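Asker: Found this in Swiss-Prot, in case it helps:
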type	residues	note
MUTAGEN	TRP165 to Ser	Decreased binding to misfolded proteins
DOMAIN	593-1076	domain 'Protein kinase'
BINDING	MET599, GLY600, ARG601, GLY602, GLY603, PHE604, GLY605, VAL606, VAL607, LYS622	ATP binding site
ACT_SITE	ASP936	active site, proton acceptor
Amino acid sequence: MERATGPGSLARTLLLPLLLGLVAGTVTARRTSDLLAPTAEAAFGLGAAAAPTSATRVPATGAVIAAEVTVEDSEALPAAAGEQEAREPEPEPEEEPDIRPCGRSLVIISTLDGRIAALDPENHGKKQWDLDVGSGSLVSSSLSKPEVFGNKMIIPSLDGDLFQWDRDRESMETVPFTVESLLESSYKFGDDVVLVGGKSLTTYGLSAYSGKVRYICSALGCRQWDNDEMEQEEDILLLQRTQKTVRAVGPRSGNEKWNFSVGHFELRYIPDMETRAGFIESTLKPSGNKEQSKIISDVEEQEAVMMDTVIKVSVADWKVMAFNKKGGHLEWEYQFCTPIASAWLVKDGKVIPISLFDDTSYAPNDGVLEDEEDIVEAARGATENSVYLGMYRGQLYLQSSVRISEKFPTSPKALESVSSENAIIPLPTIKWKPLIHSPSRTPVLVGSDEFDKCLSNDKFSHEEYSNGALSILQYPYDNGYYLPYYKRERNKRSTQITVRFLDNPNYKNIRKKDPVLLLHWWKEIVGTIVFCIVATTFIVRRLFHPHPHRQRKESETQCQTENKYDAVSGEANDSSWNDIKNSGYVSRYLTDFEPIQCMGRGGFGVVFEARNKVDDCNYAIKRIRLPNRELAREKVMREVKALAKLEHPGIVRYFNAWLEAPPEKWQEKMDEIWLKDDSTDWPLSSPSPVDAPSVKIRRMDPFSTKECIEIIAPSPHSSRSFSVGISCSQTSSSESQFSPLEFSGMDHGNVSKSADAVCQLQDSCLTDCEGEDGTMDGNDEGHSFELCPSEASPYIRSRERTSSSIVFEDSGCDNASSKEEPRMNQPPVGNHYANKLSALRHSGSKSSEPTVSVSPSRPTTLSLDLTKSSVGKLQPSSPKVYLYIQMQLCRKENLKDWLNSRCTIEARERSVCLHIFLQIAEAVEFLHSKGLMHRDLKPSNIFFTMDDVVKVGDFGLVTAMDQDEEDQMVLTPMPGYARHTGQVGTKLYMSPEQIHGNSYSHKVDIFSLGLILFELLYPFGTQMERVRILTDVRDLKFPPLFAQKYPREYAMVQDMLSPSPTERPEAASIIENAIFEDLEFPEKTLLRQRSRSMSSPGAKHSRHSSSPHSPLPSN
């Protein structure tokens, strides 16, 4: 028996531990099954008596919800979306799930796949538990498909707002209705769409630190688990899910056209019964009011700080990170497999929302910063991004921290009003300036085993991550875009970011960039520096310090012409001229008209006086070279179109206009022939190639604004010289004019040759006072004339010499105002130009004694040798097209010249001045009645006919040539107070609204009329005085003499110069003013003292001058 019982006892001893282990395993399995959440059948009594021991996912129908809780250990990897593998948790002490450690914190994360996870921030971000409620993802939509809305795409936001993306315009706009407004609106959306759907709220009661589902409440009711075993001291997390679903179906077929569903979670913390003092409600209270539906607002956001650790969420990288607040280094991070929708920090009985859009970055300690600039760039978190555009399973969605759509009212009727044509609904716009979340565009993927496993289990995420899915996200290495919300659209943040380098303990770890040794490149560096200095000096001198001989202001009567042809060279190209003659081109101007004289030249071109060969009457012909650009050409055509529509006694009469496009160099050659033709009364002639003069431009005074141009024409027949002086100075006024031109001759036989030199100079040099560089002719013999003689130059009297003067009152190139007047002491000359030159005087000269202008030599000399053929090498850049305008012939003397010739109050009779002004006002009133405005009224634009009738002219031609950037006409249609902001016209006569660039109307002409009336009644002694007084009058500061002598005119001028356009009178009321009623205008006024032209059929035209401004002896 002892032998038999010995082995048996040994066997029983060995089997006893095995039985005990089997019993312990059974108990452990039961306890594990208690930890698992029940399924939907057990929750709502759908046929299951008890919760199964394994978590299974049941498709959500209606409000059926399944839940799965996974308790993680330190070795477990994060659970992937839709993961079905069984997890066997490691046995833990029995008291750990039940007893909550003091001061324990949790980071609760909600992801787009509908799962809830808890991380332990005190244990390096270890996942504490993971819950799948089984109700599907938070976002689902078919609105992004191109076949739904064409080029427009509707992108839902997780909080229920809708945004519209326009592919063509690349703009993001907020749709003026939300999901709730869609549900509240009528069930019929248009004629072919019916809206169905609803809003569901589901509340989950979870154990804060174990993840157990205690109860689930929805519209179908509530279901509880383990009420008996539930401990009162355990903390509860109240998780509420709001899901909004809208479906559009066809009313006849019932087929679904599009749908979308968005949802989000809200978290509250319910502490145990003993720690009610730590209870703080969530910032969100469930309500249908949109103003109360904010989860996080800018004011309410607070940084998730735990001791010295800051919790941050990277939406684009799906990461939760913890940074050390003092050092700024990364302590731990956790990578999720799906995008993060919301995040909270549960700490000390409080729920602190974690901002998903906080740009404040913390640099990890192991990543050493390169320089101080990197630190500043890393700490630039002063602003937040407002909207994040991401993608989940091929579906675009938006997350926003600032509710942009709350600033705009939403209406259930918004859908109907959008379809109406007259509806005006302001749509907020998010500027499409996406900020890619990655710091660099370099396509480098950082390897992550955990993230790769997530992608391998989710084909949608993998495809989305690899190819960017839709057209908005084309860059394959970015998961989304940040759309910034600028500071001017929101209140200033209370948080201020301060960067302190000295107080940072890690400042010593900053690695300075290695210096680059450039010693062996010193030659290249020095050469580059020298080259830059030389180039900069040259450019500055050329641009800002032009040649002193070219420093000359342009005046409105400056001798300019558009047919700037080359000077006559010593060796003419006969072959090219023969080709032009044989081209067969016939000019209409030469066919119908006979040129008489040059009336003047300016920025607009050339004005001729010509006699029509058919009716034998004289007309003014304007010849303008049209610019090549189409827009500028249209501006030049303004005057033609304006004059053709205007027929009034006070406006220059228009007869005809035509275009001519001569062959290359044809116009220049024909000008030479016209100048050489003595049969016409043309004051300009061309010198022969042998007598081609040389031009010398000199500055007479280094402190003077005048220039000297001396032309020396060599002559083999005479040793005496002939000089001419032209003052090219300009006053400070914009209305300045050239000083007269003086001729002083040495030999009467050479007067015609000198006149030829003058004419050639004006056609080639005086256009812009420019010319090709040439050598100075050193021959002392020959004919010369000097422009702009020095005021200090001595005048030498000589009995052997005779003198004559030529007056250029409007333009330096017009000497045709002369008249043939025989002189007693002048010998006969074969050439008829001698008679013309002997009859011309300076307008301000009081003596007829002969004078000679002597110019001392100056070092700054620019000589233009016109005998060189190199000048003729210039070729026109494009074919020239000329516009000819035939219009009424007026006097050369305009109102500006008339005012300058009468510098005293006695010389300006009140009745004459008011008569002139009344005629101007009548012309302006006619313009305004036609819906037009002049915009450039000034004395130089007021002309006189041969019968002393005032004419208003220059309807925008000068403006069109000088202001290419102005797109509006000077004669502009005037529908009431139209908006015109172009700064055109002379600034001295411009209204304040024109100068300031504000909108203006036809009242700008009234302002100019007021200044003209004042200038008519109040003479000025000098141009400086004129500018100063007119500037004061613009500010309603009148001279006392004017107010005393003309009280009624003073009151009218005050009204016309009112700063407010509405207070200025109309032109019609000005004409009807009482000051014009008691005046008797004589049939022939003092205007007859001005120069007038007389012509008779068959006789050459001559101009007589009897003005006191330019007295000439009547010998």
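Using the three backbone atoms N, Cα and C, a Cβ is placed for every residue, glycine included.
Structural setting of the listed features?
Answerer: The secondary structure of TRP165 (mutagenesis position), as reduced to three states from DSSP, is extended strand.
In this structure, VAL607 (ATP binding site) is part of a beta strand by DSSP.
Cβ neighbour count for ASP936 (active site, proton acceptor) (all protein chains, 10 Å cutoff from its Cβ): 24.
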Asker: To the nearest whole angstrom, state the Cα distance for the pair GLY605 (ATP binding site) and TRP165 (mutagenesis position).
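Answerer: Rounded to the nearest whole number, the Cα-Cα distance is 55 Å.
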Asker: Near MET599 (ATP binding site), how many other Cβ atoms are within 10 Å of its Cβ?
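Answerer: Taking every protein chain into account, the count is 23.
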Asker: What recorded positions among TRP165, MET599, VAL607 are found with a C-alpha within 10 angstroms of that of ASP936 (active site, proton acceptor)?
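Answerer: Cα within 10 Å of ASP936 (active site, proton acceptor): none.
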Asker: Inside 10 Å of the Cβ of VAL607 (ATP binding site), count up the other Cβ atoms and send me the figure.
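Answerer: Here the count is 24.
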Asker: Within 10 Å of the Cβ of TRP165 (mutagenesis position), how many other Cβ atoms can you find? Include all protein chains, please.
Answerer: 24
